[in-house]
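Student: According to Swiss-Prot, the dopamine binding site annotation covers Glu696. What Swiss-Prot lists as histamine binding site is Glu696, and the listing cites experimental evidence. Per Swiss-Prot, beta-alanine binding site is recorded for Thr825, Asn827. Annotation comment: Swiss-Prot describes 573-650 as domain 'Carrier', evidence class sequence analysis. Where Swiss-Prot documents Ser611 to Ala as a mutagenesis experiment, the accompanying text is: Impairs attachment of prosthetic group pantetheine 4'-phosphate and thus, the transfer of beta-alanine to the carrier domain. No effect on beta-alanine adenylation. Causes dark body pigmentation.
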Amino acid sequence: MGSLPQLSIVKGLQQDFVPRALHRIFEEQQLRHADKVALIYQPSTTGQGMAPSQSSYRQMNERANRAARLLVAETHGRFLQPNSDGDFIVAVCMQPSEGLVTTLLAIWKAGGAYLPIDPSFPANRIHHILLEAKPTLVIRDDDIDAGRFQGTPTLSTTELYAKSLQLAGSNLLSEEMLRGGNDHIAIVLYTSGSTGVPKGVRLPHESILNRLQWQWATFPYTANEAVSVFKTALTFVDSIAELWGPLMCGLAILVVPKAVTKDPQRLVALLERYKIRRLVLVPTLLRSLLMYLKMEGGGAAQKLLYNLQIWVCSGEPLSVSLASSFFDYFDEGVHRLYNFYGSTEVLGDVTYFACESKKQLSLYDNVPIGIPLSNTVVYLLDADYRPVKNGEIGEIFASGLNLAAGYVNGRDPERFLENPLAVEKKYARLYRTGDYGSLKNGSIMYEGRTDSQVKIRGHRVDLSEVEKNVAELPLVDKAIVLCYHAGQVDQAILAFVKLRDDAPMVTEMQMEARLKDKLADYMTPQVVILEHVPLLVNGKVDRQALLKTYETANNNEGDSSIVLDFDYSQVPEDLKLTARDLFETVGGVIGRSTRATLAPHSNFYELGGNSLNSIFTVTLLREKGYNIGISEFIAAKNLGEIIEKMAANHDAVQLEEESLNACPHLKMEAVPLRLEHRQEVIDIIVASFYNKADLEQWLKPGVLRTDYSDILNDIWNVLVERDLSFVVYDTNTDRIIGTALNFDARNEPEVDIKSKLLIVFEFLEFCEGPIRDNYLPKGLNQILHSFMMGTAEKLNPRENIACMHFMEHEVLRVAREKQFAGIFTTNTSPLTQQLADVYHYKTLLNFQVNEYVHSDGSRPFGDAPDEQRAIVHWKEVGK
């Protein structure tokens, strides 16, 4: 007898729920915690050592009450009416500040809903929002021109709080509020619309409360958790739980200025200072922070952000590789990473998944989006609204208490449907997400979009909206807008444009400047002007060909005829080497898509830089020996300032012995390898190659730590006898911090390798053997083979570079002293490849690692990226 098929319907836990107005919950907290700190704010421009401003729960509540009374009076006094949905909306155009949070609370207390307008929004977007949502008032920062709001009444924050100063500070009674306190909608957030026009999502108090109650039950605040952080843009739905979750539980909120959020160095310092224990962020910011943490704090005894134990990723797809790299830095079982899925229409989150370990993540091709939140149900439906079977792909629909009330002016009613599958009243409505999903082993997997929407830095962007704005430019004949590598590090919105035949000369950057007046920053595409639009046989646009065009132009290893333009004319003579290092590094990171000359006056971000590749650029500069901080790099107005900082902080790497030590506190001395060094050398090599090796990472989990020690134990006595290897002592601590292992290439011992490391050694022989046997000097004492070099795990990046430089110089000294003809080595690490360039090694082979075919026909390094290379180098020691 057959069994019934399991259908893709997943129900969250059922929690008791009593609808309440959110500001009333805050008022209860104020009674319990009147004198506790509620708000902490330190402007990004505040001088060093100055105390941040703080407000207690009582102060915040009374100030909000007075402001609320003024808002009610202004509304009645100006005879202002609710909009067509019956909502009293107050738009807020303010930067993150202490006053911003109090103003939002005041709007609720007055009986209104707040609608955030980012100060950076272009005029046409603001105009559309005001025209459609019809807010009664706009509250703005003092320095924002009231004329931007085109006739809608405005109040500056100074006016709001000055005029309300004499009003009562007690809580408002329901009858004092707009609509007698029958406030239903709490927040209106504008998102990208499928028709190319932004639409406002109406979020009720009860939906927000259900989302918060699930959070409080699932991730309760601990006794030692005093401060939480508010750093997400107010226009982004994740700001709701980030801001109001802690304030309705008696915690303090640390308001982070935008400038700090964009600077990993300052953000990490702030999170450390206040011992923040949880953080909500988009995967892009997580990647930036992990890069920074590994660069700055990976070797510290107490890791940076160790106190931050709950990490929530939301707003973009979370890749398995990024989630795994989280556990490369943080501890499994101590630190937790969560993948949240949703949209503004479901309060940002309707499902979640807990990432627990690298082993767990290795079971997935993509990180699941998990299971539903409390009081919600997720359905995967086919085109006829019938649940699909487990494992099949269906469109994701959500129902329950997390749903929005709909859109402003009742737009797009087809997105909110009557639920034919509902039994209980709270599940009577369905929201159509426009995403595909499948149910596998109890978890929902994200399977892509049904339309042209993508997530950019956590913001939902409909490509049709971008395309509509591009097509409206007067010179454009045809526009096609696509997203390159959606959800990945190099994600980009691209506008492929064919100009009208009669169009005058115009550059891509000029067109982008025009679009910045029409679109938000995160929506502004990179323009690519085409001579003709490629078509498929059926006459449709060949979108893959367009993406390939962009990819080819951005591939640094691709068309060698594409040359980046560097202008050194304004660089002082003594800084030209430094400038060359910077320009080449920036060009390599940003790629050939930059259409501007790299010159001292160039701005990194205008060239195409962003927060993620700024960290990568600094990492590469540090590998070249330049000690420049992330904050210094980000704050620089142009490349000229960066050149000066690079030169001031650390001169370009020199080969002279007195300049080798990039860390003055390290006093290094090379000592020939001795028998008693065995364990320390093994520890260093194992740590260097097991944890950081560029080839072995693709063979895990098959490679063990003991595999390295077995090989070294086998050859140890020979290494010592040959007297070509050495260790490096830090004479301040009398500890070994590095080791270089060398052999005569014509007199190497045979080793019986039974582990998976045999693949690595066979690959190295594949690269080196033909060159060594056919092109290098014959006989003994001719080729010094530098085959292993490692540094102590405790060294920070600067110390690591200094030690590597010292060892490279010492290998040269050994080769000369022992009268070898030259040094032979294969470098698989970007750092040692850079050092080989510095020491003028000759490249004999540059091999793409993922193309190696093993003797059994497999490609053991097939998952390596195309840019990972193994470079065989040779240096004649007399040169």
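Positions of Cβ are set from backbone N, Cα and C atoms, glycine also.
Mind mapping these onto the model and telling me what they sit next to?
Tutor: Around Glu696 (dopamine binding site), a 10 Å sphere centred on its CB holds 21 further CB atoms from the protein chains shown. DSSP classifies Glu696 (dopamine binding site) as helix under the three-state reduction.
Cβ neighbour count for Thr825 (beta-alanine binding site) (all protein chains, 10 Å cutoff from its Cβ): 23.
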Student: Cα-Cα, whole number of Å: Thr825 (beta-alanine binding site) versus Glu696 (dopamine binding site)?
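Tutor: Rounded to the nearest whole number, the Cα-Cα distance is 18 Å.
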Student: Rounded to a whole angstrom, what is the C-alpha distance between Glu696 (dopamine binding site) and Asn827 (beta-alanine binding site)?
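Tutor: Asn827 (beta-alanine binding site) has its Cα 14 Å from the Cα of Glu696 (dopamine binding site).
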Student: In sequence order, what residues of the same chain, 6+ apart, have a Cβ less than 8 Å from the Cβ of Asn827 (beta-alanine binding site)?
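Tutor: The answer is Gln833, Leu835, Ala836, Ala870, Ile871, His873.
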Student: Please give the average pLDDT for the domain 'Carrier' (573-650) in this predicted model.
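Tutor: Mean pLDDT, the domain 'Carrier' (573-650): 81.
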